[in-house]
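What follows is a short report on a single structure.
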Amino acid sequence: MAIALAEADKYEVLEKIGCGSFGIIRKVKRKSDGFILCRKEINYIKMSTKEREQLTAEFNILSSLRHPNIVAYYHREHLKASQDLYLYMEYCGGGDLSMVIKNLKRTNKYAEEDFVWRILSQLVTALYRCHYGTDPAEVGSNLLGPAPKPSGLKGKQAQMTILHRDLKPENIFLGSDNTVKLGDFGLSKLMHSHDFASTYVGTPFYMSPEICAAEKYTLRSDIWAVGCIMYELCQREPPFNARTHIQLVQKIREGKFAPLPDFYSSELKNVIASCLRVNPDHRPDTATLINTPVIRLMRREVELNNLSRAARKREEATMQKAKDVEQAFAKLEKEKQQIRSELENSIRREWEVKARLEIDRQVQNELDKLRKRFECEVQDRVAQEVEKQRRNANYREDASLRSSGHSSQMSSSNSEDSDFPSSTDISQLSLESPTNKAAKLPKKESRTPFTRSKTVVDSPMDIQMAEPSPISIASLSLSPRRTSATYSGKNIFAEGERKRPKFEPTLAYSDDEDDTPELPSPTRPKVKPDPFKAPSRPLLRQNTTALMQKLSTQPPIFPANPSRLPQMSAPDVRESKSRSPHRRLSKIPSSANLAADAGSPTRKNGVKSSPSKMNGGDEMFKAVMQRNMGGRTLVELAQARAGGRPIDEVKRCASDSRSGCSVPMKSADRDPPAVWDPERDEMPSPFLARGRKVIRNLR
């Protein structure tokens with residue numbers, strides 16, 4: 001039971017086709033490969049012994065028959081629990097012949113003669129296999145030649161024949177391409193060739209006259225049934241029909257039937273008429289019918305169709321195999337490429353690892369070398385720096401001892417030589433002098449009110465255009481009579497220079513100042529200074545520079561004879577202040593320094609010059625007054641360039657250096673250089689021009 005249920009689970013029921021004499025017929029699908037089958041379900045509980053014998057005979061007949069025009073039998077299943085028997089047979093998708101006849105009758109049409117001959121030839125071929133136990137010989141190319149004789153049965157089946165005994169349109173099935181399939185061998189009987197069936201079976205419309213006369217059933221009884229089926233296919237009704245069974249038997253024994261329509265050929269009419277003869281000896285047998293010329297021609301056509309179908313199947317199978325081979329080849333190629341890529345990747349990764357290890361090793365070696373070199377270099381630098389610091393420390397100790405011993409001598413020599421502190425020139429320097437390496441940080445400029453930080457350079461768009469020409473013709477000085485300086489105020493560069501403020505305060509005023517600085521107007525447009533032009537210097541107050549007429553009446557700042565200056569008993573406070581060697585030196589001394597170095601807070605009258613010199617001075621004074629000149633005289637400028645010393649002393653030192661009488665002195669024995677302190681002294685500049693705006697109280 002479990003085995004039967006397991007077998008039943010292998011199939012899927014699709015639909016119910018119909019009912020047979022012993023059970024139900026269903027359309028099923030095999031789950032393993034999707035093959036469509038026809039299952040005949042038979043319940044043998046209520047069967048009699050005779051019916052069970054017929055069922056067993058059908059099993060034996062179906063298992064022994066294998067023909068293209070006979071329904072194929074595959075296997076069976078026996079369900080003992082429910083006493084059911086399943087027969088799995090070939091499925092015919094075209095229906096049966098009775099459905100074709102009904103469709104023709106419903107549409108009021110007649111079957112074509114070609115279709116009738118094709119059905120007749122295949123049906124006769126199937127009966128030939130049942131009656132003679134072998135397949136008929138192939139027609140081949142000899143269509144019009146003599147027909148071969150039937151060979152008959154051989155071996156143990158030589159005296160066995162199969163009678164269908166139930167031929168009717170319902171038992172003739174059609175395939176998808178109108179292939180005839182003879183089936184339903186439930187009433188068939190396996191008998192000896194010399195025996196005759198005496199049992200009355202079959203459908204009354206297709207009974208032969210000998211069956212009606214209670215005579216023996218022979219092979220020619222199936223030929224009578226074939227004639228009745230072909231007549232009904234052409235005429236759309238049976239040849240013998242009556243309301244009662246007795247009338248039907250009388251008509252069959254008489255053998256009279258209505259003629260076929262005239263559009264059918266005489267050959268078809270003669271074949272059907274020969275099959276419907278009352279005397280069975282006058283009827284043709286299966287071998288005679290199969291050798292009819294038209295049937296042979298139809299068989300040849302069927303053979304060609306089968307050959308073409310087989311060739312098409314083989315071609316499809318070949319194409320499928322070729323496709324499978326191509327797919328397998330493509331798969332192999334893909335696997336080959338994959339294996340190759342994997343191999344290349346593995347080799348590349350291996351070599352990359354080796355290369356990386358080698359690179360790391362070489363890099364590590366180089367790093368070790370660099371570390372060793374760095375350590376050696378650091379040690380050398382440290383040793384050099386230690387030696388240098390040691391030498392500097394020794395030098396500073398020696399310099400401090402020397403400076404303390406000669407401090408008094410330095411002060412006396414400074415007072416006797418000149419009124420100004422001596423400045424250091426290149427002849428007074430030595431290799432032992434300390435160097436000033438301290439870098440001074442630039443002072444950060446603070447922002448003023450109503451101003452913005454300058455982040456970009458001025459462009460020409462910041463200057464107002466006065467005229468299209470960038471330069472005036474008047475500035476070219478084409479006239480030889482022009483004596484004044486050329487000035488053009490209409491080109492863009494002069495206009496920009498004129499509109500630019502000459503001086504901007506860098507520091508905002510504070511509350512402790514007396515005067516309020518002039519702040520820029522917030523409404524006046526500002527023009528940023530042009531980085532490509534030299535900035536103009538502002539003027540200081542007028543009272544910071546002495547007038548020429550005042551300077552001309554006073555004696556010169558530097559006396560001609562420094563020995564006449566009175567010696568101060570107490571040292572000056574400003575002189576005692578140590579001058580830092582790192583402070584910026586200035587060769588132009590101020591009036592305060594001159595007065596302090598002279599030893600008197602007042603200026604003394606100098607020696608009167610000769611009349612010739614006085615006359616020259618008056619003339620120079622007049623020229624100065626006419627030209628409105630201010631500042632220091634040329635003599636004072638020359639003395640300033642000489643470092644604050646008198647010109648006579650400078651000339652004397654120069655002559656002594658040329659004569660070789662001077663003895664080189666060390667830096668410790670020389671006078672300290674002159675220093676100008678911007679925080680204490682006032683330094684008027686002689687290079688200022690008049691007519692500019694004066695900035696007051698700017699510190």
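Using N, Cα and C of the backbone, Cβ positions are placed for all residues, glycine too.
Note that the structure is predicted; figures quoted are calculated from it, not measured.
Following the DSSP three-state reduction, the secondary structure of ASP166 (active site, proton acceptor) is coil. Annotation comment: Swiss-Prot describes ASP166 as active site, proton acceptor, evidence class sequence analysis.
Sequence-distant contacts of CYS19 (ATP binding site), defined as residues of its own chain at least six apart whose C-beta falls under 8 angstroms from its C-beta, comprise ILE25. Here Swiss-Prot flags ILE17, GLY18, CYS19, GLY20, SER21, PHE22, GLY23, ILE24, ILE25, LYS40 as ATP binding site, drawing on sequence analysis.
As annotated by Swiss-Prot, domain 'Protein kinase' applies to 11-295.
CYS38 (mutagenesis position) falls within a strand segment according to DSSP. Taking Cβ-Cβ distances under 8 Å and a sequence separation of 6 or more, the neighbours of CYS38 (mutagenesis position) in its chain are ILE17, ILE25, ARG26, LYS27, VAL28, TYR88, MET89, GLU90, TYR91, CYS92. Under the heading of mutagenesis, Swiss-Prot lists CYS38 to Ser or Ala and annotates it as follows: No loss of activity.
The Cβ of GLU41 (mutagenesis position) lies under 8 Å from the Cβ of GLY23, ILE24, ILE25, ARG26, ASP84, LEU85, TYR86, each of these being in the same chain and 6 or more residues away along the sequence. Swiss-Prot lists GLU41 to Gly among its mutagenesis entries, and the accompanying note reads: In NIMA7; block in G2.
Where Swiss-Prot documents TYR91 to Asn as a mutagenesis experiment, the accompanying text is: In NIMA5; block in G2.
One mutagenesis experiment catalogued in Swiss-Prot, THR199 to Ala, is accompanied by this note: Great decrease in activity.
Annotation for LEU304 (mutagenesis position): no same-chain Cβ neighbours under 8 Å separated by at least 6 residues are found. Under its mutagenesis annotations, Swiss-Prot gives LEU304 to Pro the following note: In NIMA1; block in G2.
Around the Cβ of ILE25 (ATP binding site), a 10 Å sphere holds 17 further Cβ atoms from the protein chains shown. Counting every protein chain shown, the number of other Cβ atoms lying within 10 Å of the Cβ of ASP166 (active site, proton acceptor) is 19.
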